[in-house]
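Report on the following structure.
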Amino acid sequence: MKSFITRNKTAILATVAATGTAIGAYYYYNQLQQQQQRGKKNTINKDEKKDTKDSQKETEGAKKSTAPSNPPIYPVSSNGEPDFSNKANFTAEEKDKYALALKDKGNQFFRNKKYDDAIKYYNWALELKEDPVFYSNLSACYVSVGDLKKVVEMSTKALELKPDYSKVLLRRASANEGLGKFADAMFDLSVLSLNGDFNDASIEPMLERNLNKQAMSKLKEKFGDIDTATATPTELSTQPAKERKDKQENLPSVTSMASFFGIFKPELTFANYDESNEADKELMNGLSNLYKRSPESYDKADESFTKAARLFEEQLDKNNEDEKLKEKLAISLEHTGIFKFLKNDPLGAHEDIKKAIELFPRVNSYIYMALIMADRNDSTEYYNYFDKALKLDSNNSSVYYHRGQMNFILQNYDQAGKDFDKAKELDPENIFPYIQLACLAYRENKFDDCETLFSEAKRKFPEAPEVPNFFAEILTDKNDFDKALKQYDLAIELENKLDGIYVGIAPLVGKATLLTRNPTVENFIEATNLLEKASKLDPRSEQAKIGLAQMKLQQEDIDEAITLFEESADLARTMEEKLQAITFAEAAKVQQRIRSDPVLAKKIQETLAKLREQGLM
């Protein structure tokens, strides 16, 4: 599998608009420099590799010969150590000469693994002359004795004197990684690449490793309910995300909510409604808001279902044999359960829906429980709950539709097609089976059939934005971008004509994403406007935010990009999605730090200017 950096070079930090605006980041500049320097082999030499992996590397200037027999050229006290009592009278030339001799003496001790003595002589050399090599050698000594803090301290002093000291940058990066200061390590590695000292193959694995560690650390810091240090990608993708204790969990985007509940036939009433009962009124209010398709209605429904469940439980405690109360409580718990599931609380969802089934089994309760099982990757239980739902109502189209979805995911295409056909037969006014059948045909490489099925759906549902929106996704996958843009425009137009949310911001995000594939100035501006509009219309959409963050990054609005990436992490459903957003944010922070350094920022502009001159940009 490709590394995160390799996969996301463009998405993270790598695009330059046609105006030539610089989008600064280590990997992008490095990538362009590789084009400039094709064939040039700037790899880490053996000594440098040894320095990062083997503490016994020789310091700079060390000789292979044995210690010289001649007496030292610098003044010596009676104990054999340097005598600086007359240092004030040393000439500049003498200071340089003595310092070099002391450094050479330190090298002899280093070569003989007498690191404490080597450290003393390097420090004495520094008393006479501040030299980056002396600090570098000191840092190498501290590598050998395992004092990583001192490695960083001495490396920093060397870099203050010689900012482009490649060997020391690499050494400090390694030490910072060992100290858990991954962001600092990333910065040094980025500077190394920007300097063009090493090629992409040399630096990228180290940067990738530190970026992963930094992102994992931030993930654990913010959400802390998975062992991120040892988690595999599969564990991250299946681990339900638990928000911070100080932050209330929210519902997903209203676009997602409308899409999810749009599959079900609206249930706007229930048996034995008593308008004098506050619990009944809350349940009725919840059902009414659930199908209003407005931005605020889902939060209102959530609140009402929660209140209704609490009130019905109180009433049932006083009269636990009342079957009517049991049914009403079951309906309430069914809905609090699915809302908890959508808010990333699968355990709470399972508990509520299980209790609802025990009180009064309903088709939707079984469907929701099946979805919880699917979220756990338990396909066996998933199908079992659908079987139970069909025993209650063998003609419920939603059961067949959701079972078809699972078969589609598992690539059981024949069975998926049968389920979608049945759902379509049972509820011909539900648009989603039509769309899924068209998507299924495309998945089976039958584009003509796919197009025919979309045409059928369009004839039956001429005002439905779902048809052009999903067809645009298919056309995008087919690389038919011009037609896809037209379909997205049609979907946006149809959505705007309707009361309520149907496809929501999906066509706005889809069109923006498509525009960025042809990165002209005009397309970037339009894509940014579309994503800003999408984020305002649906503030809980992580897709809109992460897309907008990438645009802000490319426009050098790094602060805003970081904020949006971090907000995306809060909104994302799974740990894997959260990790990706955090990784983007941490990569952007490195870019921010590089560009805030005047020397590095100047170097970035110089590098890009050269590339423009050569026609590489």
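Using the three backbone atoms N, Cα and C, a Cβ is placed for every residue, glycine included.
Heads up, this one's the original sequence, none of the swaps are in it.
Here the residue is the original one, while Swiss-Prot reports the natural variant Asn30 to Ser with the comment In strain: SK1, V1-09, YJM339 and YJM627.
The annotation that Swiss-Prot gives for the naturally occurring variant Pro68 to Ser reads: In strain: V1-09 and YJM627.
If you take the C-beta of Asn277 (variant position) and look for same-chain residues 6 or more apart in sequence within under 8 angstroms, you find none. What Swiss-Prot notes for the natural variant Asn277 to His is this: In strain: YJM1129.
Here Swiss-Prot describes Asn364 to Ile as a natural variant; the accompanying note says: In strain: YJM269 and YJM270. Residue environment of Asn364 (variant position) contains 21 other Cβ atoms, counted within 10 Å of its Cβ in all protein chains.
One entry in Swiss-Prot concerns the natural variant Tyr385 to His. Its note says: In strain: YJM1129. The Cβ of Tyr385 (variant position) lies under 8 Å from the Cβ of Tyr366, Ile367, Met369, Ala370, Met373, each of these being in the same chain and 6 or more residues away along the sequence.
Neighbour count (other Cβ atoms within 10 Å of the Cβ, all protein chains): 9 for Glu429 (variant position). Under its natural variant entries, Swiss-Prot includes Glu429 to Gly with the note: In strain: V1-09.
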To the nearest whole angstrom, what is the C-alpha distance linking Asn364 (variant position) and Glu429 (variant position)?
19
